Amino acid sequence: MSDTVIIAGGGPVGLMLACELGLAGVDTVVLERHDAPREPSRGGAINATVVELFTQRGIMESLRDDGFEFRMAHFAHIPLAPERVPGDRAFSFAVPHAQVERRLEERARSLGVRVRRSTEITSVRQTPDGVQVTTGDGEVVEGAYLVGCDGSASLVREQAGIPFPGVDPDFHGLWGDIKVEPGAPVLERIGARQYELGLCMVAPIGPDTVRVITGEFDVPSPPADQEVGFDELRAAVARIAGVELDGVPGWLSRWTATSRQAERYREGRILLAGDAAHTLFPLGGQALGTGIEDAVNLGWKLAATVQGWAPPSLLDSYHEERHAAGARACASTRAQTTIMRSLARVGELRALLTELAGLEEVNAYLVRMVGGIDGSRLPDVPLVTAEGETSVYRLLEAGRGVLLDLGAGLPAVRHPQVTYVRAEPTNRLDATAVLLRPDGVVAWRAPQDGLEAALETWFGPAA
């Protein structure tokens, strides 16, 4: 049986998973139908959870010069204040998703991953001890496992027979990148705004280019594959925002606020991640953030399974943990789209929620939820060890488990999958010792009992 893991789809989620597997030393091949990252990028930012996960693996350093941090967030386009939230958490980062894809591909290749572009998958088959994938030119690629990161219309999910229930709400719109002249009327509408008939967002994405996104409810939606004309976008902007959109159109497209989730993330040796597992309206970067979390959660578990040291049911915990997270993300974005309806319908409700968002506890709750930092990962706190200064996330760069002793006086734990680190106590962490999984999730913390049980549950017997 081959020990290769096959990843269908070389977008950010598939490439992040490839990086995780490559870091663990697993033979990995990515099959991607496009010959290069798609331009222009549909997404222009990553949220706090992606920043933290990239920092855990040393990836953010390669992206720092490609974008900039911004301390803004929103819930259904109701402004929030991330800078008022206590704790050492990351902020969002503006960077085109195509550039994220390029950086991840560079890293994956440096870790020995084979990234095969212009390679389309046409069929998938499970065997008793592996998987077989047939490509467009008739080649059969064999592996131990297949992970479908091939988007909302996933062929892998379809051929694995995994249902994909959900809703197609009556909310849809247009978006386009438009080159405009200085002083163009549309520049007076910079930002995301709700209007009587819907929403219109205008965001600069270059020296003379803006991205324009419109959204309307209760209006018949043309077929998703129907070509968008500039006149259609101009008419929508005028109808909703009451402003003329003049300029030279570049990329134009249409979108819908579809929300769907796979019934299960695993079918034998086939697994799903990213949009193949859950499709949601990409508000505040939640869609990509949820997908990157899938990749980091799955990577070490799949590596442990392929390498033979995984405890029983470790791989099954991927569905248990990430399906619940995906359901929550879908619910969050559905709730937001509900209160993004026209002001004529929900104006009073939005006014009340805007007032509530001014309360510190409500602001903090919403910032953490939309940023994906409300879970069980630690912040990147500076640490001092006998070897010198480090931080929580630097300890995780190797992709191993970490037992961090912050004054608990634990005996040095010797486990082949866990690194023991003794650091000076810090009041920035509410624990005297923590056991971190390779994905940064806290598996145990002192003074609770159960360290040995947690080690065996997540990393197997020490010998």
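Our numbering is plain: 1 for the first residue shown, then up by one each step along the chain.
Quick reminder: no glycine exception, Cβ is built from N, Cα and C everywhere.
No substitution from the list is modelled in this structure, which keeps its original residues.
Here Swiss-Prot flags Val13, Glu32, Arg33, Ile121, Asp275 as FAD binding site, drawing on experimental evidence. Counted within 10 Å of its Cβ, the other Cβ atoms near Arg33 (FAD binding site) come to 17, all protein chains included.
Quoted from Swiss-Prot, the note on the mutagenesis of Glu32 to Ala is: Loss of catalytic activity. Loss of FAD binding. Glu32 (mutagenesis position) counts 25 other C-beta atoms within 10 Å of its own C-beta, drawing on all protein chains shown. Classification of Glu32 (mutagenesis position) by DSSP places it in coil, neither helical nor stranded.
Close to His74 (mutagenesis position) in the fold, though at least 6 residues off in sequence, lie Leu80, Ala192, Leu283, Gly284, Val370, each with a CB less than 8 Å from its CB. Mapped onto three states, the DSSP output places His74 (mutagenesis position) in strand. Record note (Swiss-Prot) on the mutagenesis of His74 to Ala: 81% loss of catalytic efficiency.
Among the mutagenesis experiments that Swiss-Prot reports, Asp275 to Ala is described with the note: Loss of catalytic activity. Loss of FAD binding. In the three-state DSSP scheme, Asp275 (mutagenesis position) falls into the helix class.
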Please report the DSSP secondary structure of Val13 (FAD binding site), reduced to three states. helix
CA pair Val13 (FAD binding site) / Asp275 (mutagenesis position), Å rounded to integer, equals 9
Which one of these binding-site residues has the most other Cβ atoms within 10 Å of its own Cβ: Val13, Ile121? Val13
Just the number: how many Å between the Cα atoms of Glu32 (mutagenesis position) and Ile121 (FAD binding site)? 8
Where Asp275 (mutagenesis position) and Ile121 (FAD binding site) are concerned, what is their Cα separation in Å, rounded? 17
Remaining residues near the recorded FAD site, that is with C-beta within 8 Å of the centroid of the site residues Val13, Glu32, Arg33, Ile121, Asp275: Ile7, Ala8, Gly9, Gly10, Gly11, Gly14, Leu31, Gly148, Cys149, Asp150, Gly151, Ala276
